[in-house]
Amino acid sequence: MGVKYLWDVLEPCKKTFPLDHLQNKRVCVDLSCWMVELHKVNKSYCATKEKVYLRGFFHRLRALIALNCSIILVSDGAIPGIKVPTYKRRLKARFEIADDGVEPSKETSLKRNMGSEFSCIIKEAKVIASTLGILCLDGIEEAEAQCALLNSESLCDACFSFDSDIFLFGAKTVYREICLGEGGYVVCYEMDDIKKKLGLGRNSLIALALLLGSDYSQGVRGLRQEKACELVRSIGDNVILEKVASEGLSFAEKPRKSKKQVRPSVCSKKGTLPLVVINGNNRDPERLEEIKQVIDAFMNPKCHQADSNTVSRALAEFSFQRTKLQEICHQFFEWPPEKTDEYILPKVAERNLRRFANLQSRSTEVEVNLPLHKPQMPEKCPVSEIIKTRKVQGRECFEVSWNDLEGLESSIVPADLVERACPEKIIEFKEKMAAKKKKPKPKQKQKETSSPTKSSSLVELSLELQHLDLNSTSLVSRSTLEEAEQENEQQNSKKHDYLRLIDSPDRENCNNAWSNRDRLGVGMSSFPLYPETEVIDLISPCPEARSRSVSRSYQEQKSHDHQLETVIELSDSETDDEEHCKKARELRIFLQNIRKDIIL
């Protein structure tokens with residue numbers, strides 16, 4: 001909880017920064033605060049079963065890894081003896097636990113129940129963080145006190161915590177909130193701003209805790225934060241604690257005309273401060289001793305010292321264990337290895353690029369400009385090449401391929417980061433793009449080169465088809481001409497036979513045959529049109545026309561003759577050979593003569 005209403009008092013000092021503000025920083029994280037915050041998001045059974053809080057913790061870590069943040073997780077240790085009454089009072093309110101009547105000693109801390117649900121959540125967070133190369137520092141008592149000590153000793157740049165009493169333990173920069181995703185940000189409070197804008201130093205904040213109430217004291221009932229701040233400022237930051245330790249909280253008294261003293265409503269033996277006496281002597285030695293204990297708990301908390309082996313080990317850097325992380329994510333979230341790699345590997349690659357950029361900037365500061373890929377270079381550039389330009393949430397980025405990073409082919413990184421780390425890669429990419437613009441596209445090349453060949457091949461093919469068509473038509477015309485000549489010869493021979501038999505004695509027999517055929521009613525289909533023994537009398541008048549049925553064979557023969565004539569005419573018009581045209585002309589004249597002779 002921290003100090004009551006202290007965040008409201010510090011509201012004018014609130015600042016919001018984008019997530020990039022955290023890049024290349026070393027931060028301490030109050031692990032209990034983060035897990036309480038993430039667990040409050042959804043307390044349903046499904047959320048607990050699917051470990052939604054642990055997923056949120058994992059995504060926060062990977063976001064900080066991408067920004068090249070060195071993370072130090074700090075967990076709570078034992079409960080301070082001065083905080084035990086407050087802790088039990090909270091448990092009673094939550095679980096309705098009856099008071100056992102045992103008064104704990106003020107100097108004895110209370111070990112936490114390591115088998116509780118929240119302790120199991122902390123263990124899971126430690127496991128998943130260890131696979132990412134992040135170790136957890138187990139505090140002796142309060143985690144925020146340990147974070148504040150590391151920050152005050154400049155072993156970290158800032159602390160993540162929403163317990164406002166972290167400033168009372170000596171923290172300089174505190175991030176209260178963090179938001180990921182689009183437009184991600186952090187909410188920051190700095191002790192320098194608190195001193196400048198509010199006139200409140202660390203001693204003044206401890207005095208406010210005594211007046212307003214905290215985990216270690218109940219404060220003064222009915223005293224508002226505005227009035228408390230005015231009282232503390234009026235005394236001054238340098239002497240406020242001495243005054244409170246020697247005189248108590250008498251400066252916060254509200255005198256009345258009545259001389260009747262009001263007894264404290266809370267027993268002082270339970271480790272918490274009694275309410276301030278409205279009128280009367282407030283220098284009770286027992287109460288003054290309790291005030292001194294609260295001041296000492298804030299000024300000298302039980303923590304690992306900055307030069308201890310425990311702190312040195314927590315500050316050491318460890319590499320993340322890819323295989324172990326895949327196993328843990330499959331156990332906790334049922335993720336396949338590919339999904340775990342998709343989440344973490346791009347962030348690790350971006351962290352490596354930021355470290356390389358820092359190395360480049362340091363070498364530039366000391367005027368040691370080492371060329372890339374040379375033996376003198378301590379590290380190799382992690383970027384293999386730039387693939388294409390991208391824009392993510394309105395920010396210019398590059399999609400790049402990586403060197404020596406198994407499981408990751410390419411990912412997207414900010415363009416300004418690539419420019420700081422390896423500007424020569426950008427130059428190479430621009431030259432490559434300029435060369436592509438000068439040269440025609442591969443598809444256009446294929447079209448331009450293939451169109452002449454296609455057109456030439458089409459011309460050749462059309463010529464071949466025309467040649468074949470001419471050959472076929474010439475062959476057809478020649479065959480049809482030969483057939484027509486044979487038929488004409490047969491008709492001429494028949495014609496001469498018919499003319500020779502005009503005056504023969506069989507004429508009467510022929511007429512009788514016609515009359516008999518008409519009398520019997522036999523159609524033309526039952527007899528051939530021009531039998532060999534039949535004689536046509538061209539001098540005598542033709543017999544009367546009668547309706548006769550025409551056989552199908554005669555119709556087919558007639559249509560066939562018509563087709564032959566058509567073919568002959570078409571072939572005549574399409575032939576270019578002079579000899580062929582001459583023969584065709586002679587054939588037409590011959591056929592015309594035959595038609596005239598038949599008509600006559």
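Each residue's number is its place along the chain shown, starting with 1.
The backbone N, Cα and C atoms fix where each Cβ goes, glycine too.
What Swiss-Prot records for Asp30, Asp76, Glu142, Glu144 is Mg(2+) 1 binding site, and it gives similarity to another entry as the kind of evidence. The Mg(2+) 2 binding site annotation in Swiss-Prot covers Asp163, Asp165, Asp215, and the record cites similarity to another entry as its basis. According to Swiss-Prot, the experimentally introduced change Asp76 to Ala is described as follows: Impaired nuclease activity.
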Length of the line joining the Cα atoms of Asp215 (Mg(2+) 2 binding site) and Glu144 (Mg(2+) 1 binding site), in Å:
13
Given the recorded positions Asp30, Asp76, Glu144, tell me which ones have a C-alpha lying within 10 Å of the C-alpha of Asp165 (Mg(2+) 2 binding site).
Glu144
Number of other Cβ atoms within 10 Å of the Cβ of Asp165 (Mg(2+) 2 binding site) across all protein chains:
25
Any further residue of that chain within 8 Å (Cβ to the Cβ centroid of Asp30, Asp76, Glu142, Glu144) of the recorded Mg(2+) 1 site:
Ser32, Cys33, Val74, Gly139, Ala143, Ala145, Gln146, Cys147, Ser161, Asp163, Ile166
List the binding-site residues among Asp30, Glu142, Asp163 whose C-alpha is within 10 Å of the C-alpha of Asp76 (mutagenesis position), in sequence order, or say none.
Asp30, Glu142
At a 10 A cut-off on CB-CB distances, which of the recorded positions Asp76, Glu142, Glu144, Asp163 has the highest count?
Glu144
The one of Asp30, Asp215 whose CB sees the fewest other CB atoms within 10 Å, among these binding-site residues:
Asp215
Roughly how many Å separate the Cα of Glu144 (Mg(2+) 1 binding site) from that of Asp163 (Mg(2+) 2 binding site), to the nearest whole number?
7
